[in-house]
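Quick look at what Swiss-Prot lists:
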- 6-70: domain 'SAM' (DOMAIN)
- 440-529: domain 'PH 2' (DOMAIN)
- 743-850: domain 'PH 3' (DOMAIN)
- 1274-1396: domain 'PH 4' (DOMAIN)
- Tyr23 to Phe: No effect on phosphorylation by PTK6 (MUTAGEN)
- Pro81 to Ala: Slightly reduced interaction with SH3KBP1 (MUTAGEN)
- Tyr231 to Phe: Abolishes phosphorylation by PTK6 (MUTAGEN)
- Tyr288 to Phe: No effect on phosphorylation by PTK6 (MUTAGEN)
- Arg578 to Lys: Abolishes effect on circular dorsal ruffle size (MUTAGEN)
- Arg993 to Lys: No effect on regulation of circular dorsal ruffle size (MUTAGEN)
Amino acid sequence: MAEAGDAALSVAEWLRALHLEQYTGLFEQHGLVWATECQGLSDTRLMDMGMLLPGHRRRILAGLLRAHTSPAPAPRPTPRPVPMKRHIFRSPPVPATPPEPLPTTTEDEGLPAAPPIPPRRSCLPPTCFTTPSTAAPDPVLPPLPAKRHLAELSVPPVPPRTGPPRLLVSLPTKEEESLLPSLSSPPQPQSEEPLSTLPQGPPQPPSPPPCPPEIPPKPVRLFPEFDDSDYDEVPEEGPGAPARVMTKKEEPPPSRVPRAVRVASLLSEGEELSGDDQGDEEEDDHAYEGVPNGGWHTSSLSLSLPSTIAAPHPMDGPPGGSTPVTPVIKAGWLDKNPPQGSYIYQKRWVRLDTDHLRYFDSNKDAYSKRFISVACISHVAAIGDQKFEVITNNRTFAFRAESDVERKEWMQALQQAMAEQRARARLSSAYLLGVPGSEQPDRAGSLELRGFKNKLYVAVVGDKVQLYKNLEEYHLGIGITFIDMSVGNVKEVDRRSFDLTTPYRIFSFSADSELEKEQWLEAMQGAIAEALSTSEVAERIWAAAPNRFCADCGAPQPDWASINLCVVICKRCAGEHRGLGAGVSKVRSLKMDRKVWTETLIELFLQLGNGAGNRFWAANVPPSEALQPSSSPSTRRCHLEAKYREGKYRRYHPLFGNQEELDKALCAAVTTTDLAETQALLGCGAGINCFSGDPEAPTPLALAEQAGQTLQMEFLRNNRTTEVPRLDSMKPLEKHYSVVLPTVSHSGFLYKTASAGKLLQDRRAREEFSRRWCVLGDGVLSYFENERAVTPNGEIRASEIVCLAVPPPDTHGFEHTFEVYTEGERLYLFGLESAEQAHEWVKCIAKAFVPPLAEDLLARDFERLGRLPYKAGLSLQRAQEGWFSLSGSELRAVFPEGPCEEPLQLRKLQELSIQGDSENQVLVLVERRRTLYIQGERRLDFMGWLGAIQKAAASMGDTLSEQQLGDSDIPVIVYRCVDYITQCGLTSEGIYRKCGQTSKTQRLLESLRQDARSVHLKEGEQHVDDVSSALKRFLRDLPDGLFTRAQRLTWLEASEIEDEEEKVSRYRELLVRLPPVNRATVKALISHLYCVQCFSDTNQMNVHNLAIVFGPTLFQTDGQDYKAGRVVEDLINHYVVVFSVDEEELRKQREEITAIVKMRVAGTASGTQHAGDFICTVYLEEKKAETEQHIKVPASMTAEELTLEILDRRNVGIREKDYWTCFEVNEREEAERPLHFAEKVLPILHGLGTDSHLVVKKHQAMEAMLLYLASRVGDTKHGMMKFREDRSLLGLGLPSGGFHDRYFILNSSCLRLYKEVRSQRPWSGAPETSHRPEKEWPIKSLKVYLGVKKKLRPPTCWGFTVVHETEKHEKQQWYLCCDTQMELREWFATFLFVQHDGLVWPSEPSRVSRAVPEVRLGSVSLIPLRGSENEMRRSVAAFTADPLSLLRNV
């Protein structure tokens, strides 16, 4: 049977079921392709194949053993005659099949072996076997559990058994039949067969006559008392407790002994526990000895329903649901013996299905008292008259039937269910894992359930939530009840609690943390989705490889889709898609919206799907904006808005912008099979209802129908109401005052505030304005109480006005406002709702106070207009008064010596600074040709001008043209970075290919974007790699790109021209088309890269390497092809021709960069340039004032060189067995780290805090570690150590200090931590522990310090601290403790061996001369560093003397 089962099982599927898929390639290399070929494997053979982990080898061998071993058949007892009841339906007798005996007597060896049990399909009778002489068709088994990570294995044929099966169901008594009409739930239509309670499954092939229906439940109370003795109920109060109602006790069947029934009532807890509750309290005592008795009470686990409504069993599922229902084999009343073996039997409604044996207090209960997994039942035995036992691994359940016949029926049903379960288990991947009949849970763990003092063990398995008393019972397969999630719903209650709501009860759970609660919610929501869904459509759509991952964030197995965008998305992205609206994205579920998924729509997704969708919608997504599966909802929302509503990342069609041509192209495309073209045309604005020119087929949809293109028709129908993506254009606000009126007289109502003596920093509310009648005439602006008033409330003379400012709309309570500044340091604010009226007032006031000399300033829009004292040119002796107008980033000025206005481009200033003290400030504006000094004669209006000019001179946006620019239209950001790298990084190895620190790069780029002009890059403050990374990120993040979106594809197409002359000519044409700023930036950047590649012998960055780096950056592509890189490579190679560089300019450029490099090299060689040197304090042997040494540390100094220099200064000789080393000592952590002899010291000094210092002393344990490394084999180590996380608070107050045993494996690439699960009595059927590590760290990113700080209370004194630095330069640390000193040395030696590729100590230590400091590292200023003044503690961690006293005397 095993061979047949493995016939079609590949090694890859088998290893995946064992969670060892990483060895698939190893097996295939050794010619093992099918699972049957692995039968001869042994432990030695697996080791020879390269499988080094013993646990993995054992798992594979155990899986082989289980896969090819059939369990021994159950003992077959001798039969005895039993009278048959007439009301039991039985199949016709078959001579070849002897009757099934009761297992009460000894086995008769003369009888033939028990025949095999045929497989069962749903609730139908077992399938008949063919005779041995005929070919058996493929057997049909129940569907495998809905578990995505288990492989589906082929089913082997089962030996035949002739004759139809027997159905073991008792019919109701006469009294019970009278209750059927009122107990049927839900009521069935008249057309259905009576008593038809079987689930509606998929169509079945012809089969024997259907089974008689299941007996309707007895009308007893709805909810059971859980059969438990460990949990006492806490009375519930408040709104969270389920309501209790009084219900009538139902009469028991007349043929049975009357039983007392407890009902949910409003009685006190003591009343509920009295009387008849005693029996139930003793139910499980013998299975859990020593546990105090307590009752599971009805009120805590039930929510009563009206007595007129019968509760359907949870396994029945919702009507019409798609969840497969577990077929019921047998159900009826049985007497159950309490665990103590009492003679008082208790009546239970028992229900047996293919997976579980459950018993209830009544046949109306929704949830069982207890359930037993059929897979965990070892055998069933008869014990005396009418009694039988269900025996599991460590517990026996005793039942008593009404008669011997009924007992036999129950035993036969149980044996049949056990046999079927074992047959399925042998064929499932769970059996290969050693867990027969079990399903791996999606999530399992302990949760608090409201009303119980102890936690329950909860497991989410498939579409059910199972409740157990504890983990032990979970392993034994004996639980309390399970909840069918097809009728469940979960919702968050508070930070740690959530409710699972069903029609019968609300289960209120509490987790240990908010994160754990979120994980439980996700698992239960997944169970609900699985219960209500079918994966048929999803599996068909996932057949296309791109559809297996979310189109937006890349999450695996997405089960939602946008049917108009034709993309498959995950659940988290689907929620944000809904927020876009149906006009952008129509979201449907692959598993639940079954009616939507027609064959045509499925085929459309297979043709388009995520592959074509992302080639259009995500063609230009920069990596910095790409979504990840872990992205936050706000990030997803912004990304999806940009992607689908705005079309920010779409691939523009060549006809984009030409509506007529787009419509024509759409009409042509819909008649073909090119769906991607249709998608691109619609996404770029083609009209879906445009006129095609054919009256018979006027629309694209009609054309597609005429051409018989069903997929095109489906796509067009789904996009009938889809909006065309449109980018939100941020257009400058339109100004309403550009023409000067010939009159300066004006009147009307204005709203004004009281005059102020300082700038208006806060918004003035509408209530602060007063309505005044204002009159402008004769050079005076007067304002009155109303239009009839004669005396003005106040007036402003035009001659006293020094400045007129127009704030942006909606700055204050009124939509449009303007400010008037006077010589008396007063500010008047006026407002109006009408833009036209405000426009008129501004024009009139401006003409009233601007002299004719500066009338030209009024011909243009302005934001601020006025007069200021200034100094400029040759007249710096005295200040003059000039008129200035600010508009955007342009400051226009009219000076007395020249009547013509002169513009100043504020974003092109070389310098903008403020000089002088607070009383006499001067604004300095430096242009290439001149310097302008604007004085602050009046503080109020000068501060207004200062803020406005600074704002206008800063970057206005993210595009190139909005940046601060230089004289040649090159952005200052680009100029600063290129100039710095030219000065300091031309010879830096890997320049532009190496990345700087993320945090430093981000800070630098933010400061450059805010005000690049004020940022001066200095060699002692910024590293060249940080600057180069900032430049690359700036260019990549440009919204329109350096080559602009409109021309980007044209540039890429030009790179494919084969003729070099034609290609160069094409590049020159495209260069002219670029905007001026883009064109100047491209030339400056390519010129710089041309200089960089001239020193490729030193920096290793030739033209090809630079093209690889800058191609995707400049064209904002994903780098999948080399088109972008080819453009950059061509521009560098043809730099002289493309940019028309003459020979003289090229010669000067080469001479400049050569001189720069020579000067730096000469300065370094002569010792005149030591910008990279640090002066720091190093101690000899211990930290004392008399042992400190101040030493200059260049960038290239290693730890060995530092150690030798310190010893030279103190005249300390080095003996043969002396291992002098430089240690990094951290006083706060009470730990130290010996530096590797080749480790550079300068980077370490950068990271030292005030509580750290360097000490040169002997490494007492080095000799012992070298001896260990010389005698060991391999470069790995594994074993148990005590482990504690840095932020762990679990151990506070415990003797062990929060340290826990963990298993570690250290290899050449990483350090792995495994959680050790110990069990003195391992259960063979327990789920196998995952071999995935709990934590894993790259070995190169770890720093190991000897010692653990005392306040953590380490369990031993042999500990060390491990520090891990992430890619974002965030530090995390953990603490490890060994049991012995030698174990600590071995681990530490292995760390050093692996981290430094086997070179732990130099073979011949000598006094090496220090090399010349590297220029690329000499980028830090000369700063003296000293350690903390606090004295170091005498011990590290638990050491009582020297920090490495544990390593001495070796």
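Just so it is clear, glycine is given a Cβ too, placed from its N, Cα and C backbone atoms.
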> Going by DSSP, how much of the domain 'SAM' (6-70) is helix, how much is strand and how much is coil, in residues?
Replying inline: 42 helix, 2 strand, 21 coil
> Do you know offhand how many angstrom separate Tyr23 (mutagenesis position) and Arg993 (mutagenesis position) by C-alpha?
Replying inline: 35
> Given the mutagenesis positions Tyr23, Arg578, Arg993, which one is most crowded in terms of C-beta atoms within 10 angstroms?
Replying inline: Tyr23
>> Give me the CA-CA distance between Arg993 (mutagenesis position) and Arg578 (mutagenesis position), in Å, as a whole number.
In response: 41
> Going by DSSP, how much of the domain 'PH 2' (440-529) is helix, how much is strand and how much is coil, in residues?
Replying inline: 25 helix, 39 strand, 26 coil
>> Over the span of the domain 'PH 3' (743-850), how high is the average pLDDT in this prediction?
In response: 86
>> I'd like the per-state residue tally for the domain 'PH 3' (743-850) from DSSP, helix first, then strand, then coil.
In response: 21 helix, 43 strand, 44 coil
>> With DSSP assignments reduced to helix, strand and coil, which class does Arg578 (mutagenesis position) get?
In response: helix
